Amino acid sequence: MNKTITALAIMMASFAANASVLPETPVPFKSGTGAIDNDTVYIGLGSAGTAWYKLDTQAKDKKWTALAAFPGGPRDQATSAFIDGNLYVFGGIGKNSEGLTQVFNDVHKYNPKTNSWVKLMSHAPMGMAGHVTFVHNGKAYVTGGVNQNIFNGYFEDLNEAGKDSTAIDKINAHYFDKKAEDYFFNKFLLSFDPSTQQWSYAGESPWYGTAGAAVVNKGDKTWLINGEAKPGLRTDAVFELDFTGNNLKWNKLAPVSSPDGVAGGFAGISNDSLIFAGGAGFKGSRENYQNGKNYAHEGLKKSYSTDIHLWHNGKWDKSGELSQGRAYGVSLPWNNSLLIIGGETAGGKAVTDSVLITVKDNKVTVQN
């Protein structure tokens, strides 16, 4: 069926009713990570636990195949990237040997030829959770994410509180009732060279770090879209990293999903059109924060966006809608489109389906 998007009265989005984009994931899948290499999609972790799966998108009989389990334990919010035929997995949130929830700063490598994992003797100089990862000129770049010490301390306090609800309420109030700058989200840009397994300083944002941003890159440019400015408070900011020439430049583009912004959204490119879709946030939190309420999302219900935005002539236009709001899935480039795998919908429910967003002549097509 075709559906005209009347908001802004500019563009049209059509919802394809034919066969599913990809087979359903083997388990409901959210808060995991994924990558694509030579038309083969790899997904894992998050609600899949330590499981990883692959799917050959060019196969006549498309199906998910289980891979060797991840050796680092179940993790949420890890990131991954393919470099020179190997899959690298960065950080994430999980439990340590003592059973405490913590942020990791380690790196694991998966070899598709041998279906085997190895933990590298390499540690990022800071924790990696809520961060983004992208590849440029054979290196992985990481930026954003929560502060490892603050985040780990929060969960240590919760562990000590046990089932004491009064203590838990006090810990939560103490944790959330701070200004954004007091969470020290990572604004550094780090590079990881797989040939040496060394981390290097590559620059830093002139503004602030975010957690749960959407990321997409093409050529010498990378875009970081929305994300958290602090726990429970999103931003509508859009940052552009330009690697053209010898000097990295940071640019701030027009905002999107204003005024509250979202985290866990999806970003991609189709026919040179920059796409941003979905995400989750708390409506009214930005106003609360501006009015001096640091615990900005207290009492607010998380909402899930259906909006699809396109970057056009220096601004964002709402150009389509998802069939339902979703966030915290995996977004990948495929068939000159944005492929979304899994995610969560209202109430935090993990899903198993995929969505393909294609843009042609400023017309958005959504295939479910």
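Glycine too: its Cβ is placed from the backbone N, Cα and C atoms.
No substitution from the list is modelled in this structure, which keeps its original residues.
Swiss-Prot lists Glu228 with the feature active site, proton acceptor, giving sequence analysis as the kind of evidence. Quoted from Swiss-Prot, the note attached to the mutagenesis of Lys30 to Ala states: No effect on catalytic activity. For Glu228 to Ala, Swiss-Prot lists a mutagenesis experiment annotated as follows: Great decrease in catalytic activity. Quoting Swiss-Prot on the mutagenesis of Arg234 to Ala: Decrease in catalytic activity. Among the sequence features in Swiss-Prot, the mutagenesis site His297 to Ala is noted as follows: No effect on catalytic activity. Experimental mutagenesis at this site is recorded by Swiss-Prot as Lys302 to Ala, annotated: No effect on catalytic activity.
Nearest to His297 (mutagenesis position) in space, judged by Cα atoms and limited to the mutagenesis positions Lys30, Glu228, Arg234, is Arg234. In the three-state DSSP scheme, Arg234 (mutagenesis position) is classed as strand.
DSSP gives Lys302 (mutagenesis position) a strand state. Lys30 (mutagenesis position) and Lys302 (mutagenesis position) have their C-alpha atoms 16 Å apart, to the nearest angstrom. Sequence-distant contacts of Glu228 (mutagenesis position), defined by Cβ-Cβ distance under 8 angstroms and a gap of at least six in the same chain, are Gly130, Phe185, Thr210, Ala211, Gly212, Arg234, Thr235, Ala263.
The least crowded of the mutagenesis positions Lys30, Arg234, His297, Lys302, judged by other CB atoms within 10 A of its own CB, is Lys302. Under the DSSP three-state reduction, Glu228 (mutagenesis position) is assigned to strand.
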